[in-house]
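A short worksheet on the structure shown next.
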Amino acid sequence: MSLELEWMPIEDLKLPSNVIEIIKKRGIKKLNPPQTEAVKKGLLEGNRLLLTSPTGSGKTLIAEMGIISFLLKNGGKAIYVTPLRALTNEKYLTFKDWELIGFKVAMTSGDYDTDDAWLKNYDIIITTYEKLDSLWRHRPEWLNEVNYFVLDELHYLNDPERGPVVESVTIRAKRRNLLALSATISNYKQIAKWLGAEPVATNWRPVPLIEGVIYPERKKKEYNVIFKDNTTKKVHGDDAIIAYTLDSLSKNGQVLVFRNSRKMAESTALKIANYMNFVSLDENALSEILKQLDDIEEGGSDEKELLKSLISKGVAYHHAGLSKALRDLIEEGFRQRKIKVIVATPTLAAGVNLPARTVIIGDIYRFNKKIAGYYDEIPIMEYKQMSGRAGRPGFDQIGESIVVVRDKEDVDRVFKKYVLSDVEPIESKLGSERAFYTFLLGILSAEGNLSEKQLENFAYESLLAKQLVDVYFDRAIRWLLEHSFIKEEGNTFALTNFGKRVADLYINPFTADIIRKGLEGHKASCELAYLHLLAFTPDGPLVSVGRNEEEELIELLEDLDCELLIEEPYEEDEYSLYINALKVALIMKDWMDEVDEDTILSKYNIGSGDLRNMVETMDWLTYSAYHLSRELKLNEHADKLRILNLRVRDGIKEELLELVQISGVGRKRARLLYNNGIKELGDVVMNPDKVKNLLGQKLGEKVVQEAARLLNRFH
């Protein structure tokens, strides 16, 4: 697993001088050991490689060299695939450098019902696994020109949610030239063989990692730390996290603390903030961040106020409940070393590149959602992802990763399980009906008609054991035929019109089946019923429902004005999802009725990030339901769902639909205009002074011009 530490001078690369110049401009004079090894294994000759190495070991530059050398020799296009939108943006900014030598770089994510024909003009495309999967289903011609794929963060194959789509994309991508990049994985030889690639495996890190465990001593407020090399040290403080955080800050380090829930992340951040008076902070830099925070429109007032009080002390929390703009601000403040401590949930470890001198893992247990009162230990991969964030190149000589345990008895076990063990082997996540049926539907959509043998061969190319493929394959074909997603044409299987629409919309076949049954069995219904139906599907958003809240929702069910489109289920799990869907529907109803965002957040106990994600998912599902109802010729439903989709997208009452077509006019500005007598596009054009008065000179002028352009287009 370890490599001889060889550093290759940039000048020794068999690459044109203009390519070498771009790399040099970044201050890189030599390739590090993983990069050197990749070049020695034929990266620049287009050899298929699987590179596994820790976070921060320079994998992106390996991808850049692979793509650029391949395109210079062979022409065509290359696609770089990441599991997260935040990473897509990060990689796009890096790859923009190559426009200096004539390559056109583009980024695409979201909006699954399109073939993105505009990408035919680009050479290097950065996207997500889901987006690429959806593009293949639409069969755009430009995709045939792509002959080099970089599959980033391939260890996401093991992710229960994202794994199936990563595997689906990999099965198709491995039929062409590829470079796969991953965090350290234990069965890398097996995965390399599956990819038809040569493994390049290394544990090299730019900053050495020191791992340890902290536990309480008998003496009050004293904590002992044992490191992997058996050295020890003592720290003092009100609890283990505070003690080690203050110790690291006293050495001018930054600290990333991981907690297992949002509540814990927020309360720990508040606790740490109380001790920051002893830490030297750049108050001017922090007040600059606070000014930027005031300018951010997204986010609830309460979360902004809490963040303000924390950031003023050099601390912040970070989790998916925060809006993207707030998360971005916190990340940038930390990168610039203005914010000293971030307390986050583990999602941060899997996402953007945000190293710190010290990582403190506050919990190795996580609440089990399926069994009340039961806690699971976190996977080893999650521990490695979190600890891998320790040590910032260019700032830190070492990185420290410390796990908090309750007592001395836990120390040995935690060392053996997390510090000294390999991560779990990667296994297929296509082994469920939901994942496997979606996979087959996607293959037929991308490939066109296939014989049973051809379709089966695609399934055999997965990581799933052959016996399991046989079981799922027969079951899937039977179900997809019975539910009219596919049909037999001679000796081949083909998608029905309905099946093709489902594949193009990029929704799960079980979601489509629930929507179809709900619509076909009922006349046009109320908004809440449609929202509830869509939230109840496998693709619907999940939201946390407290016990008291659940009782209130059950009572509310009995008093609804209109009939829901799904019968109450008997099974406990299904019933729980049914209640969850009702909460989502109520949130969306308030959003569409223009209830103030702060009110929604406090009423339903959610974060602004949750609301944004919910709106995005329900926008996609209402759009999909509208198109399915048209396909099924359910015109009454289609009319209702079209309006519902537009209202969900912008969070508006129906009367504002015309105004929000204007770029720069969202729910608040549209309501302001409407309440002041500007109700249609024509009113905007006819009353320019009034519009400028309401929206400000600069924006008002733009809005009037845009309204005039829209009017001309319509007439």
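Each Cβ is built from the backbone N, Cα and C atoms, and glycine gets one as well.
Modelled residues match the original; the substitutions are not represented.
Note that this is a predicted model, so its numbers are computed, not measured.
There are 18 other Cβ atoms within 10 Å of the Cβ belonging to G56 (ATP binding site). Taken from Swiss-Prot, the feature ATP binding site applies to Q35, S53, P54, T55, G56, S57, G58, K59, T60, supported by sequence analysis.
Here Swiss-Prot flags 40-203 as domain 'Helicase ATP-binding'.
K59 to A appears in Swiss-Prot as a mutagenesis experiment; the accompanying note says: No helicase activity. Wild-type binding to ss and dsDNA. The local packing around K59 (mutagenesis position), expressed as other Cβ atoms within 10 Å of its Cβ over all shown chains, amounts to 23.
Annotated domain 'Helicase C-terminal' per Swiss-Prot: 236-442, in sequence order.
According to Swiss-Prot, the mutagenesis experiment R262 to A carries the following note: Significantly reduced helicase, 26-fold decreased binding to ssDNA. The Cβ neighbour count for R262 (mutagenesis position), using a 10 Å radius over every protein chain in view, is 20.
Quoted from Swiss-Prot for the published mutagenesis R327 to A: Significantly reduced helicase, 6-fold decreased binding to ssDNA, wild-type binding to dsDNA. Around R327 (mutagenesis position), the same-chain residues six or more apart in sequence whose CB sits under 8 Å from its CB are H318, G609, listed in sequence order. Following the DSSP three-state reduction, the secondary structure of R327 (mutagenesis position) is helix.
When Cβ atoms from all protein chains are considered, those within 10 Å of R669 (mutagenesis position) total 19, not counting its own. In the three-state DSSP classification, R669 (mutagenesis position) falls within a helix. For the mutagenesis of R669 to A, Swiss-Prot gives this note: Increased helicase, 3-fold decreased binding to ssDNA. The structure shown keeps the original residue.
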Residue with minimal Cβ packing [other Cβ atoms within 10 Å] among the binding-site residues Q35, T60: T60
ATP binding residues Q35, S53, P54, T55, G56, S57, G58, K59, T60: largest Cα-Cα distance, in Å and rounded to whole number: 13
Averaged pLDDT, computed only over the residues in the domain 'Helicase ATP-binding' (40-203): 95
Position of peak Cβ density within 10 Å, selected from the binding-site residues P54, G58: P54
Inter-residue C-alpha distance, R669 (mutagenesis position) and G56 (ATP binding site) (nearest angstrom): 43
Spatial separation of R262 (mutagenesis position) from G56 (ATP binding site) - C-alpha basis, Å: 26
Cα-nearest neighbour of R262 (mutagenesis position) within the listed binding-site residues, Q35, P54, G58: P54
